[in-house]
Amino acid sequence: MNCRSEVLEVSVEGRQVEEAMLAVLHTVLLHRSTGKFHYKKEGTYSIGTVGTQDVDCDFIDFTYVRVSSEELDRALRKVVGEFKDALRNSGGDGLGQMSLEFYQKKKSRWPFSDECIPWEVWTVKVHVVALATEQERQICREKVGEKLCEKIINIVEVMNRHEYLPKMPTQSEVDNVFDTGLRDVQPYLYKISFQITDALGTSVTTTMRRLIKDTLAL
């Protein structure tokens with residue numbers, strides 16, 4: 001199985017990290033979640049509905065749509081909060097990345113553990129910029145909103161391609177494909193990781209600074 005890989009890059013102010021990352025992660029998971037499966041008998045099931053809600057950002061001129069699952073939202077906020085704190089405490093240039101990996105399990109014979117086979121990975125590279133004035137922050141608020149809108153549109157375009165998704169499992173195999181631990185939604189199995197690094201390029205940050213500078217010059 002070939003694993004699809006998508007890479008996004010964003011440049012944000014420190015207080016925008018959490019909202020930007022939640023917007024991206026929630027958008028991806030909105031398209032990689034189903035309602036809960038209700039099995040009547042093996043091979044016959046119905047799928048519940050997935051509720052959605054709009055989220056208005058406080059520090060970015062942007063509104064995104066997420067699955068209306070408080071459990072899923074708490075899980076994402078926890079890991080994004082850890083990422084934000086790690087960026088803040090890194091003492092470097094505020095460079096890092098988060099990866100959202102979707103996978104399915106392949107049963108192995110005892111005593112070996114199940115094999116996790118990734119089929120799609122989303123990586124978001126983040127560079128935190130330091131701004132000196134409130135005017136710069138206001139411009140950044142608008143520009144990040146515009147850039148984030150472009151990223152979300154790109155995500156939706158990728159999701160609409162007719163590419164591989166794990167086939168719908170039987171009742172006995174549903175835990176190999178979906179996370180059934182949430183009460184109100186059923187995302188494909190996923191895991192989120194992050195790292196703080198100084199190996200990322202500065203092109204995105206340079207572009208953001210130029211946008212702010214050009215706007216101030218108007």
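For all residues, glycine too, the Cβ spot is worked out from N, Cα and C.
In this structure the noted substitutions are not present, so the sites keep their original residues.
Just so it is clear, the model here is predicted, and its values are computed rather than measured.
Taken verbatim from Swiss-Prot:
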- His31 to Ser: Impairs interaction with ATG13; when associated with R-54 (MUTAGEN)
- Asp54 to Arg: Impairs interaction with ATG13; when associated with S-31 (MUTAGEN)
- Ile152 to Asp: Abolishes interaction with ATG13; when associated with D-153 and D-156 (MUTAGEN)
- Ile153 to Asp: Abolishes interaction with ATG13; when associated with D-152 and D-156 (MUTAGEN)
- Val156 to Asp: Abolishes interaction with ATG13; when associated with D-152 and D-152 (MUTAGEN)
Spatial neighbours of His31 (mutagenesis position) among the mutagenesis positions Asp54, Ile152, Ile153, Val156, defined as Cα within 10 A: which are they? Val156
Highest CB neighbour count within 10 A among the mutagenesis positions Ile152, Ile153, Val156? Ile152
Name the residues of the same chain, 6+ apart in sequence, whose Cβ is under 8 Å from the Cβ of Asp54 (mutagenesis position)? Thr63, Tyr64, Val65
Per DSSP, His31 (mutagenesis position) is which: helix, strand or coil? coil
